[in-house]
Amino acid sequence: MKKTAIAIAVALAGFATVAQAAPKDNTWYTGAKLGWSQYHDTGFINNNGPTHENQLGAGAFGGYQVNPYVGFEMGYDWLGRMPYKGSVENGAYKAQGVQLTAKLGYPITDDLDIYTRLGGMVWRADTKSNVYGKNHDTGVSPVFAGGVEYAITPEIATRLEYQWTNNIGDAHTIGTRPDNGMLSLGVSYRFGQGEAAPVVAPAPAPAPEVQTKHFTLKSDVLFNFNKATLKPEGQAALDQLYSQLSNLDPKDGSVVVLGYTDRIGSDAYNQGLSERRAQSVVDYLISKGIPADKISARGMGESNPVTGNTCDNVKQRAALIDCLAPDRRVEIEVKGIKDVVTQPQA
């Protein structure tokens, strides 16, 4: 039995890689175990009777899972009380100890691991006999364990384990120096295994806001009648307009300058005049800093009059020129996409 136990422990020691059924990284666990404890190599002075080597064993343990590969475990073991009888001496031996081991594992399935524990035990062994009375001894012995662990839930796991402890006692002090093998069934509770909070997908970015701005300037302010050269007053008006355009700062913006005339004169002449006036405005705004590829001119001639038929009965030329003044205009259309800024959620 001893050789079999050692062979199992040595074989399991090779499986020292990631255990998927292990607790989450950097978490604690605690548990308890109960099982069959058997003492080996029990030699007692003056004892020629039966020795009850098989006893009930139990223990409690706690551990810390560093990462999927390695954990550390500390526990208390009650290895059992072993009575013995002989023709001269009758008594009992009992042992208990505190152990510290490194726990290494290997995944079989998502929920099942093979593991091994390697470390040492600080033990105390006591004897009581009708001949020598009470004696005790303390010491440190190596501990080897191997087993399988099954995760019932993320928090609760069960394990089946065989543990071997070498040389518990001093034959000169308590009359024996046995080894111990314990087969146990344990249950553990793992802390901090709750499901991670679901990741809430960020709200989709709001659709960009497309904005269009319109500005209208009177041609009589910009130009002399029947001319396409900007007046100083016209330049001053465009300076103010440029400041407004700069404040808009649209993303991917474009500026269209539309020139209009009144109905006095031929269609062809008015079309050409409206184009020249629109281009004069464009050239000036480019000189102020608007990119040339973002602004264009378009002559609209005498189309889209704003006066309608209000001037139809005006016959004198000077009066008609004054009446049709609203038709002589320059319209500036700014199109662009404005970035929508949302406030972060609290």
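Every residue, even glycine, has its Cβ placed from backbone N, Cα and C.
Sequence annotations record features per position, and here Swiss-Prot assigns domain 'OmpA-like' to 210-338 based on sequence analysis.
As a published mutagenesis entry, GLY86 to Asp appears in Swiss-Prot alongside the note: Becomes sensitive to phages K3, K4, K3h1, M1, partially sensitive to phages TuII*-6, TuII*-24, K5 Ac3, Ox3, TuII-26, Ox4.
Annotation of the published mutagenesis GLU89 to Gly in Swiss-Prot: Becomes partially sensitive to phages K3h1, M1. Increased resistance to colicin K; the original residue is retained in the structure shown. According to DSSP, GLU89 (mutagenesis position) sits in a coil region rather than a helix or strand.
Taking all protein chains in view, 22 other C-beta atoms sit within 10 angstroms of the C-beta of GLY91 (mutagenesis position). Experimental mutagenesis at this site is recorded by Swiss-Prot as GLY91 to Cys, annotated: Becomes sensitive to phages K3, K4, K5, K3h1, TuII*-26, partially sensitive to phages TuII*-46, TuII*-24, TuII*-6, M1, Ox2h5.
Among the mutagenesis entries in Swiss-Prot is GLY91 to Arg or Val, noted as: Becomes partially sensitive to phages K3h1, M1.
Swiss-Prot documents LYS103 to Ala as a published mutagenesis change and attaches the note Decreased channel activity; channel opens less time and less often than wild-type. In this view, LYS103 (mutagenesis position) is surrounded by 25 other Cβ atoms within 10 Å of its Cβ, with every protein chain counted. According to DSSP, LYS103 (mutagenesis position) sits within a strand segment.
For the mutagenesis result LYS128 to Tyr, the note given in Swiss-Prot is Restores resistance to SDS, high salt, acid and cholate. Just so you know, the Cβ of LYS128 (mutagenesis position) picks up 17 other Cβ atoms within 10 Å once every protein chain is counted.
All protein chains shown were included, and the count of other CB atoms within 10 Å of the CB of SER129 (mutagenesis position) stands at 22. Quoted from Swiss-Prot, the note on mutagenesis experiment SER129 to Phe is: Becomes sensitive to phages K3, K4, K5, K3h1, TuII*-26, Ox2, Ox4, Ox5, Ox2h5, Ox2h20, partially sensitive to phages TuII*-46, M1.
Quoting Swiss-Prot on the mutagenesis of ASN130 to Ile: Restores resistance to SDS, high salt, acid and cholate. Taken residue by residue with DSSP, ASN130 (mutagenesis position) is part of neither helix nor strand, so it is coil.
Listed in sequence order, GLY31, LYS33, TYR115, GLY147, VAL148, GLU149, TYR150, LEU185, GLY186, VAL187, SER188 are the same-chain residues at least 6 apart in sequence whose CB falls under 8 Å from the CB of ARG159 (mutagenesis position). According to Swiss-Prot, the mutagenesis experiment ARG159 to Ala carries the following note: Higher channel activity; channel is open longer and more often than wild-type, conductance does not change.
As a published mutagenesis entry, TYR189 to Phe appears in Swiss-Prot alongside the note: Protein is hydroxybutyrated. TYR189 (mutagenesis position) carries a strand DSSP state (E or B). Long-range neighbours of TYR189 (mutagenesis position) (same chain, six or more residues apart, CB within less than 8 Å of its CB): TYR29, THR30, GLY31, GLU155, ILE156.
The annotation that Swiss-Prot gives for the mutagenesis experiment LYS338 to Ala reads: Still dimerizes.
Taking the domain 'OmpA-like' (210-338) as a whole, pLDDT averages 85 in the prediction. Using a 10 angstroms CA-CA radius around ASN130 (mutagenesis position), the mutagenesis positions that qualify from GLU89, GLY91, LYS103 are GLU89, GLY91.
Set side by side, the mutagenesis positions GLU89, ASN130 differ in how many other CB atoms lie within 10 angstroms of their CB, and the most is found at GLU89. Cα-Cα distance from LYS128 (mutagenesis position) to GLY91 (mutagenesis position): 5 Å (rounded to the nearest whole number).
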